[in-house]
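K.L.:
As listed in Swiss-Prot for this protein:
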{"type": "BINDING", "residues": "C14, C17, H18, A74, H75", "note": "heme c 1 binding site"}
{"type": "BINDING", "residues": "H52, H58, C68, C71, H72, N91", "note": "heme c 3 binding site"}
{"type": "MUTAGEN", "residues": "H61 to A", "note": "Reduces catalytic activity 10-fold. Reduces affinity for fumarate"}
{"type": "MUTAGEN", "residues": "H61 to M", "note": "Reduces catalytic activity 5-fold. Reduces affinity for fumarate"}
{"type": "BINDING", "residues": "G170, H365, T377, E378, H504, R544, G547", "note": "succinate binding site"}
{"type": "MUTAGEN", "residues": "H365 to A", "note": "Reduces catalytic activity by over 75%"}
{"type": "MUTAGEN", "residues": "E378 to D", "note": "Strongly reduced affinity for substrate. Reduces activity 10000-fold"}
{"type": "MUTAGEN", "residues": "R381 to M", "note": "Strongly reduced catalytic activity. No effect on substrate affinity"}
{"type": "MUTAGEN", "residues": "R402 to K or Y", "note": "Reduces activity 10000-fold"}
{"type": "MUTAGEN", "residues": "R402 to A", "note": "Loss of activity"}
{"type": "ACT_SITE", "residues": "R402", "note": "active site, proton donor"}
{"type": "MUTAGEN", "residues": "H504 to A", "note": "Reduces catalytic activity by over 64%"}
Amino acid sequence: ADNLAEFHVQNQECDSCHTPDGELSNDSLTYENTQCVSCHGTLEEVAETTKHEHYNAHASHFPGEVACTSCHSAHEKSMVYCDSCHSFDFNMPYAKKWQRDEPTIAELAKDKSERQAALASAPHDTVDVVVVGSGGAGFSAAISATDSGAKVILIEKEPVIGGNAKLAAGGMNAAWTDQQKAKKITDSPELMFEDTMKGGQNINDPALVKVLSSHSKDSVDWMTAMGADLTDVGMMGGASVNRAHRPTGGAGVGAHVVQVLYDNAVKRNIDLRMNTRGIEVLKDDKGTVKGILVKGMYKGYYWVKADAVILATGGFAKNNERVAKLDPSLKGFISTNQPGAVGDGLDVAENAGGALKDMQYIQAHPTLSVKGGVMVTEAVRGNGAILVNREGKRFVNEITTRDKASAAILAQTGKSAYLIFDDSVRKSLSKIDKYIGLGVAPTADSLVKLGKMEGIDGKALTETVARYNSLVSSGKDTDFERPNLPRALNEGNYYAIEVTPGVHHTMGGVMIDTKAEVMNAKKQVIPGLYGAGEVTGGVHGANRLGGNAISDIITFGRLAGEEAAKYSKKN
């Protein structure tokens, strides 16, 4: 057998997988996945049977209910979705190497006969609001719109939910929260505003930053009320105080937040359609939104009538061709992003008349693991890890802003550096155990041994850590002016993760106002069109601070949902 269908048909009939009429159930393949589970068990049950494997692919870090067909195809060779981000060697039966041959929005515009046939037909569905993208912004918008009385469809072009949000690890920035007060952390929306503007080199839109900072506490409260654990509060680069909220023990915030959002969307019976791509925002003769043309992977083109459309499609950091055109210095860089982050939403918005801004500002995350392609959260540094070069020397304030940290790493021998930490840092942040499990964090019982393993000058490394520990004891980093010195590195084993910058966040995007309404080049609102999250520009300026992305997507997602629902009621 060359594929799963050929294998299954040796012992079973077609209707073991398919509906009796042979038609695919929907673009989410709901029926087909139910049949998979009926034979093989749930993802959790399968993960238990494969736990002996070095990389247990079924023990997924993805939120939501990951469908079997996210990786396993039937009538063609399968592709391991993990390989879209990582470079692990999975040996899956009937599989081929990961590839993404997805036509662009412009290329799809050439499907004129199919598109015109769909548009000439009656709408497939009629709702109040369509949300495009199932990341943190999309789910927040869908839930918020639903709670405001709107009927909502949420579409997602990938086979898995979560967008980039599911990969976020550091925290959710918010000011003057109950969690901060409980830890006696003094903060304010004004200070968060100042930090965000400074981090963005004051290119940010102050009005949008004010929305972000002044509503950040409400966003944390909103998530907490829905079941999120955001009790741990850490520090991220560019912040004056600890304001990065995350789960107890320092677990990754993104997957947790998306899981909470997903669970709440399910409770509200929100219509979620996977493998479904937003193609064109439809407008009437007056330029007002009347719906959206979509393309299902299996069902093809159809249109949905809606009063409002919310674009929450993320950025374009995975599209290196587009990145390099805007910033040639990033040509050939790998990305920390999920495979869908190629800029579809920007094309859809532009075709609808939306203006783009700040497109030239593209951020590299300083710590992408050289082995495995795993983004290592900034919280590792925030909790005490140091950065050293191959010569075993520190060379930068570890929790400076990402642009400065990335530039400093690229200036080192080999254009990479090493995160060095001990068991005390590991115990403070449960996310680190994931890196160890993935094999990207070698360990040794001495710094000399660790240096030998990783090609670092062990003698110099030992001296560097001793020097750093003395600075921790003194309470002041006179070498690089690191503002926080949470702990000495002298407990148990030592760890090293080789890291290099990877394209991480695209600060530019669709121009929006303080109601999340998309605007044209004349700064006029396009009635019924909204944007939230990384698809938009103006919030972060020239550089995004760690922890501000989750805050951004939740805050503006909520806002877009509320405003779209209000707009729908009026129309």
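Cβ coordinates are placed from backbone N, Cα and C, and glycine is handled just like the others.
Walk me through where these features lie, including what they touch and how far apart they are.
P.N.:
If you draw a 10 Å sphere around the CB of C17 (heme c 1 binding site), it holds 20 other CB atoms from the protein chains shown.
Using a 10 Å radius centred on the Cβ of C68 (heme c 3 binding site) and all shown protein chains, the other Cβ atoms total 22.
Within its own chain, H61 (mutagenesis position) has K166, G252, A255, K434 as residues 6 or more apart in sequence whose C-beta sits under 8 angstroms from its own.
For the recorded site, H61 (mutagenesis position), the DSSP three-state label reads coil.
For E378 (mutagenesis position), the Cβ neighbour count at a 10 Å cut-off comes to 28, with all displayed protein chains included. According to DSSP, E378 (mutagenesis position) is assigned to coil rather than to any helix or strand.
Applying an 8 A CB threshold to same-chain residues 6+ apart, the list for H365 (mutagenesis position) reads T336, M375, R402, S406, P501, G502, V503, H504, H505. In the three-state DSSP scheme, H365 (mutagenesis position) falls into the strand class.
Neighbour density for R381 (mutagenesis position): within 10 A of its CB lie 28 other CB atoms from the protein chains shown.
R402 (mutagenesis position) carries a helical DSSP state (H, G or I).
R402 (mutagenesis position) has a Cβ environment of 25 other Cβ atoms inside 10 Å.
Every protein chain considered, the tally of other Cβ atoms within 10 Å of the Cβ of H504 (mutagenesis position) stands at 26.
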K.L.:
How would DSSP class G547 (succinate binding site) in three states?
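P.N.:
Its secondary structure by DSSP: coil.
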K.L.:
Here the binding-site residues are C14, C71, A74; which one has the lowest number of other Cβ atoms no more than 10 Å from its Cβ?
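P.N.:
Candidates: the binding-site residues C14, C71, A74. Fewest Cβ atoms within 10 Å: C14.
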K.L.:
Compare the C-alpha of E378 (mutagenesis position) with the C-alpha of each of the binding-site residues C17, H58, H72, and give the closest one.
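P.N.:
Its closest listed neighbour, by Cα, is H58.
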K.L.:
Let me know the DSSP-derived helix, strand or coil state of C17 (heme c 1 binding site), please.
P.N.:
coil
K.L.:
Going by Cα-Cα distance, which of the recorded positions (C14, H58, N91, R381) sits nearest to G170 (succinate binding site)?
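P.N.:
Among C14, H58, N91, R381, R381.
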K.L.:
Is C68 (heme c 3 binding site) helix, strand or coil when read with DSSP?
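P.N.:
Looking at the DSSP assignment, C68 (heme c 3 binding site) belongs to a helix.
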